[in-house]
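Student: Feature list, courtesy of Swiss-Prot:
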BINDING   GLU89  thiamine diphosphate binding site
BINDING   ILE142, ALA190, ILE191, ASP193, ASN195  K(+) binding site
MUTAGEN   GLU259 to Ala or Gln  Does not affect interaction with DLAT
MUTAGEN   GLU262 to Ala or Gln  Does not affect interaction with DLAT
MUTAGEN   ASP319 to Ala  Inhibits interaction with DLAT. Does not affect pyruvate decarboxylase activity. Loss of multienzyme pyruvate dehydrogenase complex activity
MUTAGEN   ILE359 to Ala  Reduces pyruvate decarboxylase and multienzyme pyruvate dehydrogenase complex activity. Does not affect interaction with DLAT
Amino acid sequence: MAAVSGLVRRPLREVSGLLKRRFHWTAPAALQVTVRDAINQGMDEELERDEKVFLLGEEVAQYDGAYKVSRGLWKKYGDKRIIDTPISEMGFAGIAVGAAMAGLRPICEFMTFNFSMQAIDQVINSAAKTYYMSGGLQPVPIVFRGPNGASAGVAAQHSQCFAAWYGHCPGLKVVSPWNSEDAKGLIKSAIRDNNPVVVLENELMYGVPFEFPPEAQSKDFLIPIGKAKIERQGTHITVVSHSRPVGHCLEAAAVLSKEGVECEVINMRTIRPMDMETIEASVMKTNHLVTVEGGWPQFGVGAEICARIMEGPAFNFLDAPAVRVTGADVPMPYAKILEDNSIPQVKDIIFAIKKTLNI
């Protein structure tokens, strides 16, 4: 009775507020998309947008791709635009380059970039050099794509990083996506580019889901080639990486943050042309640099970054020598314990960061 009389004595507006039914709601979960599906979506949208785009490679059509990246595209676009080829990288890469010279926009899939060695003449001599050799008269709008870098248990001839190989060649653009957003935005930009673009995907990342922001779901979503992304802001040290090791760098940064060390993690996205402006600006802020890559140490991507820092304005801002974290200088072993020790792990990145900061 006391509670009821208390309500009676209160103003009507206040009583109605107390009696109003309250609803609790949870925000919808962010859309999760795997890297595989993001690439598939990007190719699908570009095939739909431009009838000059087509995909060719081993098992890309009826089998939906060795890694199911082209799943559903053959059923949607048919034999003329999703083309299964014989096991001859030199042959179908040459056909693709010729088609690009004739005005089409081929996507040439290598089952693994290790097999692109069979077609290196077509990629370098035919695709990369033609625009220059023709005095700018003959563009070659072609995409070479497929899994790159270390895989699991496939040994030396199927496990290595080609970022430095192709990044060395003028006339090529080279991109190396990490997450689903990267994968879709970069594959679409690569297909629309009038130059040959090498898209270095990662086999171990295909099935990994990432949050897919609303802007990435648009058919107009593009990531500009030649622009890096700061994945984590920091003030103590700059950590630069590409492809799968970006995730390792973020894990290392999370561990070190608990110890008071704030790492700025840069996802390169593009190997060539390299976004040195973003890297230099970060180094000028943090005064320290660590590069991380899955490739071999000699003449690698990290070595190129360090050389450019030495030659540019950021060098005078360094408080300690730059440090590289790379794969081991050996062909990829088969045994799992040796394989794990041949590519950078989170502990290796943490060690390098602490070494650079002298902590």
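Each residue's number is its place along the chain shown, starting with 1.
Placement of Cβ uses the backbone N, Cα and C atoms for every residue, glycine included.
Original residues only.
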Student: When you tally the Cβ atoms that lie within 10 Å of each candidate's Cβ, which of the binding-site residues (ILE142, ILE191) has the highest tally?
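Tutor: Per the Cβ count within 10 Å, the most buried is ILE142.
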Student: Can you tell me which of the recorded positions ASP193, ASN195, GLU259, GLU262, ILE359 is spatially closest to ASP319 (mutagenesis position)? Compare CA atoms only.
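Tutor: Of the recorded positions ASP193, ASN195, GLU259, GLU262, ILE359, ILE359 has its Cα closest to that of ASP319 (mutagenesis position).
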Student: Which one is closest to GLU259 (mutagenesis position) in space, judged by CA to CA distance, out of the recorded positions GLU89, ALA190, ILE191, ASP193, ILE359?
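Tutor: In terms of Cα distance, GLU259 (mutagenesis position) lies closest to ILE359.
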Student: If one looks at the chain holding GLU89 (thiamine diphosphate binding site), which residues at least 6 apart in sequence have a CB under 8 angstroms from its CB?
Tutor: PHE110, PHE115, SER116, GLN118, ALA119
Student: Under 8 Å Cβ to Cβ from ASN195 (K(+) binding site), same chain, six or more residues apart: give me those in sequence order, or none if nothing qualifies.
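Tutor: TYR131, PRO139, VAL140, PRO141, GLY171, LEU172, LYS173 - these are the non-local Cβ neighbours of ASN195 (K(+) binding site), listed in sequence order.
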Student: Between C-alpha atoms, which of these binding-site residues comes nearest to ILE359 (mutagenesis position): ILE142, ALA190, ILE191, ASP193?
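Tutor: Result for ILE359 (mutagenesis position): the nearest of the binding-site residues is ALA190.
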Student: Rank aside, I only need the closest one: which of the binding-site residues ILE142, ALA190, ILE191, ASP193 has its C-alpha nearest to that of GLU262 (mutagenesis position)?
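Tutor: Among ILE142, ALA190, ILE191, ASP193, ALA190.
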Student: Using the recorded K(+) site (ILE142, ALA190, ILE191, ASP193, ASN195) as reference, state which further residues of the same chain have their Cβ within 8 Å of the centre of those residues' Cβ atoms, listed in sequence order.
Tutor: ARG105, PRO141, VAL143, LYS173, SER189, ARG192, ASN194, PRO196, VAL197
Student: Per 10 Å Cβ neighbour count, which of the recorded positions ASP193, GLU259, ASP319 ranks highest?
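Tutor: Counting Cβ neighbours within 10 Å, the top one is ASP193.
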